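Student: Straight from Swiss-Prot, here's the annotation block:
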- C286, C289, C306, C309: Zn(2+) 1 binding site (BINDING)
- C301, H303, C320, C323: Zn(2+) 2 binding site (BINDING)
- L270 to A: Abolished interaction with PEX12, leading to prevent E3 ubiquitin-protein ligase activity (MUTAGEN)
- L288 to A: Abolished E3 ubiquitin-protein ligase activity (MUTAGEN)
- L322 to A: Reduced E3 ubiquitin-protein ligase activity (MUTAGEN)
- R324 to A: E3 ubiquitin-protein ligase activity (MUTAGEN)
Amino acid sequence: MKNDNKLQKEALMRLSQLRFPFADAPSIVQAHQKDEQIQGLLIMKVTELCKLIKSQLFVNSYPKELSIFAKLLYLLFTTGRRGRTLGEEYVDLTYTNRKGTRLAGRLKMIVFAFAYPLCPYFITKLYKKIMKNNKESKIEDTESVAAFCKGLLDFILDVHMTLFYFKGAFYSISKRIFGMRYVFKHILSKNEANFREEGSQKYKVLGYILLAQNVMKWYPVLTSTLGSWIYGRKRTNDSITRSSVGLQERSEHESIEGIPKESQLTHINLSDKNQLPFIPEASRKCILCLMNMSDPSCAPCGHLFCWSCLMSWCKERPECPLCRQHCQPQEILVLRQ
């Protein structure tokens with residue numbers, strides 16, 4: 001009886017020591033690229049469906065939201081159901097906890113499926129809203145804090161990607177936060193293990209290159225920040241003394257006044273045939289919103305669209321919607337009589 005218990009304990013110890021190997025960086029990137037390809041097809045289908053149900057204007061107004069919705073659907077029907085995405089099946093990967101001792105829990109995978117596409121979107125929206133409020137209220141301190149937070153996020157992302165190239169553990173920050181790590185769902189043969197080890201070494205070379213790039217990028221920022229912090233009090237006291245003398249005088253000369261509000265602007269709508277009569281009837285509709293142009297604007301290639309339609313389009317994709325020629329928002333010209 002004692003011998004049987006001893007054998008059972010030894011068997012359990014061996015079973016607990018049996019772990020699937022962690023996935024390497026090239027395999028994780030390969031799975032991610034495959035998922036991006038599938039998500040791109042899904043985004044295209046969702047966009048076409050919204051065109052049929054709503055309109056082209058709706059699709060042009062919410063391209064980012066439609067993309068997020070398609071990615072959320074993809075993750076909910078795969079990861080959210082504790083299954084695997086097509087990219088993970090393609091490379092034969094699955095999620096485990098941070099140490100690789102057990103599979104990731106269902107609740108964690110559901111929360112991750114929501115957080116992965118939605119968190120970056122809401123963070124970006126919040127940052128843009130803060131910056132917009134700062135410009136309207138002219139609060140310099142809050143603007144500097146927002147700029148600092150953006151720089152801090154960029155620094156964290158750079159460090160995160162550098163660690164990934166060296167260790168190959170977490171490809172996204174969301175997975176690092178949730179502690180969801182990839183493992184192969186099969187035992188690697190000797191040849192496959194050697195092949196993947198060679199691929200990991202090549203990614204480490206990229207890690208060293210990225211590390212050198214980040215050092216050159218962030219070293220001047222770090223030194224200037226430390227210098228400002230060391231001499232900040234003295235400079236602040238001097239600036240307060242000097243600015244208190246001529247603050248009112250400078251504000252009177254440097255402030256910009258008389259900027260009209262949006263409601264005070266004169267808009268041109270081509271539904272009125274007296275507006276820009278040289279434009280023929282067949283060319284007076286915007287192909288983006290399928291309505292008569294409002295404030296007709298010209299891209300560098302010469303094609304005409306509504307100001308708001310073309311500006312929204314170029315912010316997402318800097319190109320002409322018709323001929324795909326390069327078009328930056330600052331290159332758009334508004335037509336006037």
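Using N, Cα and C of the backbone, Cβ positions are placed for all residues, glycine too.
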Student: Just to verify: the residue among C306, C323 with the fewest other Cβ atoms within 10 Å, which of the binding-site residues is it?
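Tutor: The binding-site residues C306, C323 were compared, and C323 has the fewest Cβ atoms within 10 Å.
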Student: Since the record lists H303, R324 as recorded positions, which of them has the fewest other Cβ atoms within 10 Å of its Cβ?
Tutor: R324
Student: Near C309 (Zn(2+) 1 binding site), which residues of its own chain have a C-beta under 8 A away, given they sit six or more steps off in sequence?
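Tutor: Same-chain residues close to C309 (Zn(2+) 1 binding site) (Cβ under 8 Å, separated by 6 or more) are L57, N60, C286, L288, C289.
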Student: By a simple count, how many Cβ atoms lie within 10 Å of the Cβ of L270 (mutagenesis position), its own Cβ left out?
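Tutor: There are 23 such Cβ atoms around L270 (mutagenesis position).
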Student: Under 8 Å Cβ to Cβ from C320 (Zn(2+) 2 binding site), same chain, six or more residues apart: give me those in sequence order, or none if nothing qualifies.
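Tutor: C320 (Zn(2+) 2 binding site) has long-range Cβ partners A299, P300, C301, H303, H326, C327.
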Student: Secondary structure at C306 (Zn(2+) 1 binding site) (DSSP, helix/strand/coil)?
Tutor: strand
Student: If you count Cβ atoms within 10 Å of each one, which of the recorded positions C286, L288, C289, C301, L322 comes out on top?
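Tutor: Output for this query is C286.
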Student: Looking only at C-alpha atoms, tell me how far C306 (Zn(2+) 1 binding site) is from R324 (mutagenesis position), rounded to the nearest Å.
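Tutor: Computed Cα spacing between C306 (Zn(2+) 1 binding site) and R324 (mutagenesis position) is 17 Å.
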Student: With H, G and I counted as helix, E and B as strand and the rest as coil, say where DSSP puts L322 (mutagenesis position).
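Tutor: The residue in question, L322 (mutagenesis position), is coil (DSSP, three-state).
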Student: Enumerate the residues of the same chain, C301, H303, C320, C323 excluded, that satisfy the criterion Cβ within 8 A of the mean position of the Cβ atoms of the recorded Zn(2+) 2 site; list them in sequence order.
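Tutor: So the extra residues in range turn out to be A299, P300, G302, P321, L322, R324, Q325, C327.
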Student: What whole-number Å value do you get for the CA-CA distance of C323 (Zn(2+) 2 binding site) and L270 (mutagenesis position)?
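Tutor: That separation, Cα to Cα, works out to 23 Å.
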